[in-house]
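As structure tokens, the structure follows; a few thoughts come after it.
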Amino acid sequence: MRALWVLGLCCVLLTFGSVRADDEVDVDGTVEEDLGKSREGSRTDDEVVQREEEAIQLDGLNASQIRELREKSEKFAFQAEVNRMMKLIINSLYKNKEIFLRELISNASDALDKIRLISLTDENALSGNEELTVKIKCDKEKNLLHVTDTGVGMTREELVKNLGTIAKSGTSEFLNKMTEAQEDGQSTSELIGQFGVGFYSAFLVADKVIVTSKHNNDTQHIWESDSNEFSVIADPRGNTLGRGTTITLVLKEEASDYLELDTIKNLVKKYSQFINFPIYVWSSKTETVEEPMEEEEAAKEEKEESDDEAAVEEEEEEKKPKTKKVEKTVWDWELMNDIKPIWQRPSKEVEEDEYKAFYKSFSKESDDPMAYIHFTAEGEVTFKSILFVPTSAPRGLFDEYGSKKSDYIKLYVRRVFITDDFHDMMPKYLNFVKGVVDSDDLPLNVSRETLQQHKLLKVIRKKLVRKTLDMIKKIADDKYNDTFWKEFGTNIKLGVIEDHSNRTRLAKLLRFQSSHHPTDITSLDQYVERMKEKQDKIYFMAGSSRKEAESSPFVERLLKKGYEVIYLTEPVDEYCIQALPEFDGKRFQNVAKEGVKFDESEKTKESREAVEKEFEPLLNWMKDKALKDKIEKAVVSQRLTESPCALVASQYGWSGNMERIMKAQAYQTGKDISTNYYASQKKTFEINPRHPLIRDMLRRIKEDEDDKTVLDLAVVLFETATLRSGYLLPDTKAYGDRIERMLRLSLNIDPDAKVEEEPEEEPEETAEDTTEDTEQDEDEEMDVGTDEEEETAKESTAEKDEL
């Protein structure tokens with residue numbers, strides 16, 4: 001019995017010791033979740049203690065303090081307009097709740113600006129707290145989000161006035177704007193801050209909002225509201241802030257995402273990374289620290305070392321405490337807005353590497369920018385800006401061109417991000433430019449809808465465009481031609497078409513291929529410099545490719561005389577040139593249209609007139625008989641040297657290239673009356689009087705105007721000229737038949753000779769067919785044999801009858 005009692009006692013002692021050991025391990029190895037306590041075990045320096053106190057101050061009230069607050073607080077009703085306004089905010093912005101944090105940080109920044117301004121004239125203004133910061137802390141356990149600033153703070157009266165009522169005129173205007181925006185289906189996400197009501201966006205994510213504030217001229221007070229009513233009471237904790245304001249949000253269940261550190265950090269970086277004051281978030285990180293070993297572990301390690309070195313005798317040194325490396329989670333304030341707004345610094349003080357680093361951080365690009373410009377605009381509106389040209393065009397640059405919103409220009413007002421969701425900061429053709437615009441003259445948190453009608457926007461836009469074009473103009477020629485033009489050339493051409501006020505500046509940026517060089521592109525300035533002495537027009541030829549353009553009959557005489565011709569090979573090129581009335585006093589001439597004339601001497605003029613008179617019978621015959629319904633007129637050409645003829649559009653008609661483009665667009669967008677009208681316009685038929693075909697036609701029609709061969713030749717020449725001039729034939733079968741007839745005549749083949757009929761071949765017999773035929777033949781032979789036997793029998797019977 002005694003043995004059993006002793007055994008049981010031993011088991012109890014062992015179990016107690018085991019539990020005790022487990023408890024000790026748990027205490028050492030578990031990370032505490034209370035944000036108000038230190039996570040750094042053995043560290044007790046002043047810095048850690050200070051951080052602990054800061055964390056405790058940001059925590060919510062305890063149960064007894066909350067009870068006292070509820071019992072003794074003075075209750076207030078919101079103004080009727082405030083109630084209506086809060087409902088509008090909550091109902092209109094429920095899909096864009098995240099802006100609440102931007103509004104709270106913006107208000108905190110304003111409060112910090114105010115106390116800093118006061119401190120310039122009052123040396124004791126910062127005595128309560130020397131720091132000028134914004135701090136954010138998430139408390140998942142208590143479902144609280146704290147935003148604290150060390151700004152000017154609010155007195156009791158200011159809490160009631162600023163958070164419970166709004167100036168009536170401002171409220172009415174705000175409500176009208178909100179209602180209009182909702183009726184028009186526009187975004188209201190930025191409108192709330194325009195009238196100083198951004199604070200109420202906190203109710204988008206919070207069931208209850210608690211504001212703790214300390215002003216230098218009053219004691220610390222607490223304002224609390226559930227959006228139906230609010231209360232104000234002196235803080236039973238006393239002065240815990242020193243100076244400033246803490247906004248504590250009791251988050252709704254569906255807003256729990258805003259207690260995630262990553263979510264808060266991303267929102268701060270998105271909206272507030274360029275605020276003038278440092279913004280900190282209470283966050284954790286894992287660090288490796290050294291801790292003293294326990295006695296058992298140290299003794300075990302010493303034993304292992306003594307066993308390994310038993311053969312070596314050394315003098316005993318002073319024993320140092322044994323330590324081990326342990327990973328611990330450490331909580332501390334993490335700075336969020338570490339990227340300083342370099343556009344606020346003078347451009348001379350910013351290094352090139354800083355611009356490149358800022359661009360990569362700002363645009364999320366891995367390549368350096370092709371070009372950038374940093375400037376301050378002054379005058380009617382003052383703003384600072386940095387603009388960048390990326391190395392390559394963004395993907396889908398022309399997808400939904402004009403309707404897709406560009407998010408490459410970010411608007412800041414006093415370093416607070418407002419929006420990148422609008423059309424009007426940059427014109428459509430500059431939709432590849434990236435950058436920031438920061439203005440102190442615009443209203444803080446101006447909405448996108450209000451911004452679009454803001455008179456200062458047009459001024460900002462105008463200056464941005466001018467500065468962008470200056471930046472592009474300064475790109476080195478080799479980089480411009482090799483890189484920029486390949487990536488963004490189409491944008492510049494669209495700019496010439498769309499931007500009337502900057503058309504001359506944009507024209508200087510245009511580049512085209514030309515007959516001057518087989519591969520290099522040229523500017524219009526360079527073309528004008530190379531023009532002949534008496535040349536008064538800039539000649540261009542449009543085609544689907546360079547090869548098509550330079551082999552066109554329209555450029556034959558120009559190239560032979562040494563004139564340079566610009567080749568337009570992109571669909572937008574001809575539109576672009578048509579939008580330019582002139583360049584440097586020189587008008588543009590499409591060589592595929594009427595109007596191409598050369599400077600000629602009196603002798604040359606007399607010779608031309610003589611040729612025109614000589615070929616007048618042929619010209620009249622073509623216009624009145626052979627091509628009566630196909631051409632407007634027939635003339636002797638001044639532009640042809642090798643080709644027999646060409647089809648030329650009128651000055652206001654479509655060239656072959658333009659007609660092809662317009663018809664392709666018509667097929668995509670449906671029938672267009674104007675397309676059919678322009679396509680049906682008759683054109684001028686130009687002949688080359690020196691070509692042997694034309695000269696022989698003149699001889700033949702003088703002999704016989706009704707010669708069918710000559711009539712066919714005229715039509716074939718017209719249709720061939722149509723194709724060579726870039727137009728499409730309406731009836732390709734008829735054209736093919738005529739070509740065939742001309743070939744027959746050239747080979748002395750009767751035009752009416754028929755094609756030989758192909759002899760019909762009997763189908764080859766298969767094995768099955770052969771078997772069936774054999775069986776059929778055998779049956780026929782048997783039938784024949786039977787018939788013969790019957791006939792013989794009949795004959796013998798007849799003979800017997802006769803006998």
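Using the three backbone atoms N, Cα and C, a Cβ is placed for every residue, glycine included.
Mutagenesis annotation in Swiss-Prot: THR44 to Ala, described as Hyperglycosylation and subsequent degradation following destruction of the SRT pseudosubstrate motif; the structure shown retains the original residue.
Among the mutagenesis entries in Swiss-Prot is SER64 to Ala, noted as: In 5N mutant; prevents hyperglycosylation and subsequent degradation; when associated with A-109, A-447, I-483 and I-504.
In the three-state DSSP reading, ASN107 (ATP binding site) counts as helix. Within the same chain, the residues at least 6 positions away from ASN107 (ATP binding site) whose Cβ sits under 8 Å from its Cβ are GLY198, PHE199, listed in sequence order. Per Swiss-Prot, ATP binding site is recorded for ASN107, ASP149, ASN162, PHE199.
There are 23 other CB atoms within 10 A of the CB of SER109 (mutagenesis position), with all protein chains counted. For SER109 to Ala, Swiss-Prot lists a mutagenesis experiment annotated as follows: In 5N mutant; prevents hyperglycosylation and subsequent degradation; when associated with A-64, A-447, I-483 and I-504.
Long-range Cβ proximity for ASN217 (mutagenesis position), meaning a same-chain Cβ under 8 A and a gap of 6 or more residues, is found for THR155. Annotation note: ASN217 (mutagenesis position) sits in a coil segment as assigned by DSSP. Here the residue is the original one, while Swiss-Prot reports the published mutagenesis ASN217 to Gln with the comment Does not promote or impair hyperglycosylation.
Taking a C-beta cut-off of under 8 Å and a sequence gap of six or more, THR219 (mutagenesis position) has these contacts in its own chain: ALA234, ASP235, GLY238, ASN239. Under its mutagenesis entries, Swiss-Prot includes THR219 to Ile with the note: In 1N mutant; abolished glycosylation by STT3A.
SER447 to Ala appears in Swiss-Prot as a mutagenesis experiment; the accompanying note says: In 5N mutant; prevents hyperglycosylation and subsequent degradation; when associated with A-64, A-109, I-483 and I-504.
Taken residue by residue with DSSP, THR483 (mutagenesis position) is part of a helix. Here Swiss-Prot describes THR483 to Ile as a published mutagenesis experiment; the accompanying note says: In 5N mutant; prevents hyperglycosylation and subsequent degradation; when associated with A-64, A-109, A-447 and I-504.
Other Cβ atoms within 10 Å of the Cβ of THR504 (mutagenesis position) number 13 in total over all chains. In Swiss-Prot, a published mutagenesis experiment is listed as THR504 to Ile, annotated In 5N mutant; prevents hyperglycosylation and subsequent degradation; when associated with A-64, A-109, A-447 and I-483.
Candidates SER109, THR483, THR504 (mutagenesis positions) were compared with ASP149 (ATP binding site); those inside 10 Å Cα-Cα are SER109. DSSP classifies ASP149 (ATP binding site) as strand under the three-state reduction. Those residues noted as binding ATP (ASN107, ASP149, ASN162, PHE199) have their most widely separated CA atoms at a distance of 17 Å. Apart from ASN107, ASP149, ASN162, PHE199, the residues listed for ATP, the same chain places the Cβ atoms of LEU104, ALA108, ASP110, ALA111, MET154, LEU163, GLY198, VAL211, THR245, ILE247 within 8 Å of the centroid of those Cβ atoms. Nearest in space to ASN162 (ATP binding site), taking C-alpha to C-alpha distance over the mutagenesis positions SER109, THR483, THR504, is SER109.
Around the Cβ of ASN162 (ATP binding site), 17 further Cβ atoms fall within 10 Å across all displayed protein chains. Over all protein chains present, the Cβ of PHE199 (ATP binding site) has 19 other Cβ atoms lying within 10 Å. Separation of the C-alpha atoms of THR483 (mutagenesis position) and SER109 (mutagenesis position): 43 Å, rounded to the nearest whole number.
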